[in-house]
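Chemist: Quick paste from Swiss-Prot:
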DOMAIN    232-267  domain 'EF-hand 1'
MUTAGEN   ASP245 to Ala  In EF1(mut); abolished calcium-binding; when associated with K-256, A-483 and K-494
BINDING   ASP245, ASP247, ASN249, MET251, ASP253, GLU256  Ca(2+) 1 binding site
MUTAGEN   GLU256 to Lys  In EF1(mut); abolished calcium-binding; when associated with A-245, A-483 and K-494
DOMAIN    401-436  domain 'EF-hand 2'
DOMAIN    470-505  domain 'EF-hand 3'
MUTAGEN   ASP483 to Ala  In EF1(mut); abolished calcium-binding; when associated with A-245, K-256 and K-494
MUTAGEN   GLU494 to Lys  In EF1(mut); abolished calcium-binding; when associated with A-245, K-256 and A-483
MUTAGEN   CYS522 to Ala  Abolished interaction with MICU1
Amino acid sequence: MAALRRLLWPPPRVSPPLCAHQPLLGPWGRPAVTTLGLPGRPFSSREDEERAVAEAAWRRRRRWGELSVAAAAGGGLVGLVCYQLYGDPRAGSPATGRPSKSAATEPEDPPRGRGMLPIPVAAAKETVAIGRTDIEDLDLYATSRERRFRLFASIECEGQLFMTPYDFILAVTTDEPKVAKTWKSLSKQELNQMLAETPPVWKGSSKLFRNLKEKGVISYTEYLFLLCILTKPHAGFRIAFNMFDTDGNEMVDKKEFLVLQEIFRKKNEKREIKGDEEKRAMLRLQLYGYHSPTNSVLKTDAEELVSRSYWDTLRRNTSQALFSDLAERADDITSLVTDTTLLVHFFGKKGKAELNFEDFYRFMDNLQTEVLEIEFLSYSNGMNTISEEDFAHILLRYTNVENTSVFLENVRYSIPEEKGITFDEFRSFFQFLNNLEDFAIALNMYNFASRSIGQDEFKRAVYVATGLKFSPHLVNTVFKIFDVDKDDQLSYKEFIGIMKDRLHRGFRGYKTVQKYPTFKSCLKKELHSR
């Protein structure tokens, strides 16, 4: 700082006083310490006044000098930071930040700072590491299901993203990952070694996903298919199997099963968020692993497909797809699709095995049971039951209920003595939710007759619609949760509307969205467009 002062303000020459009362000036213009008289002689009042004026003037000059130095240093620091972050502003046009037309003919200046380097676009069959900024950019063009899959996926192989079995369990039982996910890149050889530990379908159990943990992969279309399984009644299992079994031999082979890959892909394209085609191409590569041709069997049915669910799309279009150009391209699709845990589990390591209905039914039932067991155990703390309040909390997850405390207080005060909900009661209730549409028809009959439904009528309607018998304690607990007006009656508005949200956990999209990353990506896109 002293050296900087000398450069900015060189010390003035010391000139002799013009009169006997003018004080001498020292370095930097400060009055020199002198008595101008005999030692020990006190200054006169006039000398004291002149010295005080000179001292004040010197302090003002010093203060302004220090402020100037600080301002100059601050401006230089800001400029350095901006240069380090954004590089040389002359590299692009001032309007949009992109290269001008003349940039193609003129040689580029050498880089002058550590600006952000452009990230290369991923090509098919090429493994790249994608930064967090690119993840947020692609989220702008993804649907809610695609964003959730990418949020929980942890494996990347040749540009395509996969979930592990553990990732899938987290995606359907938690709101968001505990830590930010990073995609672990695997080679084809490493992936095949991982799939070698997949058990055959006849060795499946209700702990399959928990036993595999990180030793397996699930593609995006399989993720959608598994979500369908979680929300369908057992009666729908036979329908699903018959859709795949086009030749009627009571067996499904790998080619027949892979039809869902193309059906779900085309269904999803109807819901794509329009925008940058390059970004959409990168997103399709991540989700499906290859770019399929634009002409598709389902393209002519686009308007009708938009309003359908994935399950309806699969049910209505599987046979149509198999007897169209998809059947002719079955070998091409099989060669493009990367083997996954489900494909190896169903059809063996060589893909030659066939799947019968008994094994298919057992797999779907085991998956539903496994997810319910995980949710139940997360609240039971090793006990055989969960509290009625915890049961209410589980039912209200993934719903649009803003103030859940009202429902929880109903249980807390209406059931002061905790009896608990067993796993059998817990499982039977969620099996009932998978038959909610049939139950809603029965419940609407009471609404049309302007009748409220009581506990006995509710229990009978459940049995008629689903064949399930609820225990009196389970029925009473359900009424205490949803009977907000405390009239011991249940209405369509109090129950059916909320349970429809709960049934489609993760399938209709979660109400908790990452607002800040989406806003930041949108703002960045808007700034770059100007």
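A Cβ is built for glycine as well, from the same backbone N, Cα and C atoms used for every other residue.
Keep in mind that this structure shows the original residues, not the substituted ones.
Keep in mind it's a predicted model, so treat the numbers as computed, not measured.
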Chemist: Measuring Cα to Cα, how far is ASN249 (Ca(2+) 1 binding site) from GLU494 (mutagenesis position) in Å?
Modeler: 46
Chemist: Short question: which residues 6 or more past the ends of the domain 'EF-hand 3' (470-505) have a Cβ under 8 Å from it?
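Modeler: Residues 172, 230-231, 388, 391-392, 395-401, 406-407, 410-411, 414-415, 419, 421, 425, 428-429, 432-434, 436, 440, 443-444, 447, 452-455, 458-459, 462-463.
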Chemist: With DSSP as the reference, give the number of residues of the domain 'EF-hand 3' (470-505) in helix, strand and coil.
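Modeler: Within the domain 'EF-hand 3' (470-505) the tally stands at 23 helix, 1 strand, 12 coil.
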Chemist: So, in DSSP terms, is MET251 (Ca(2+) 1 binding site) helix, strand, or coil?
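Modeler: It is in a strand.
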Chemist: Taking ASP245, ASP247, ASP253, GLU256, ASP483 as the recorded positions to compare, which has the smallest set of other Cβ atoms within 10 Å?
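Modeler: Output over recorded positions ASP245, ASP247, ASP253, GLU256, ASP483: least Cβ neighbours within 10 Å is ASP247.
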Chemist: Could you break down the residues of the domain 'EF-hand 2' (401-436) into DSSP helix, strand and coil, giving a count for each?
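Modeler: Reading the DSSP string over the domain 'EF-hand 2' (401-436) gives 22 helix, 2 strand, 12 coil.
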Chemist: Pop the mean pLDDT for the domain 'EF-hand 1' (232-267) in here, whole number is fine.
Modeler: 80
Chemist: Determine, using Cα-Cα distances only, which of these mutagenesis positions is closest to ASP247 (Ca(2+) 1 binding site): GLU256, ASP483, GLU494.
Modeler: GLU256
Chemist: Centre the Cβ atoms of ASP245, ASP247, ASN249, MET251, ASP253, GLU256, go out 8 Å, and tell me which other residues of that chain have a Cβ in range of the Ca(2+) 1 site.
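Modeler: What remains near the Cβ centre is PHE244, THR246, GLY248, GLU250, VAL252, GLU354.
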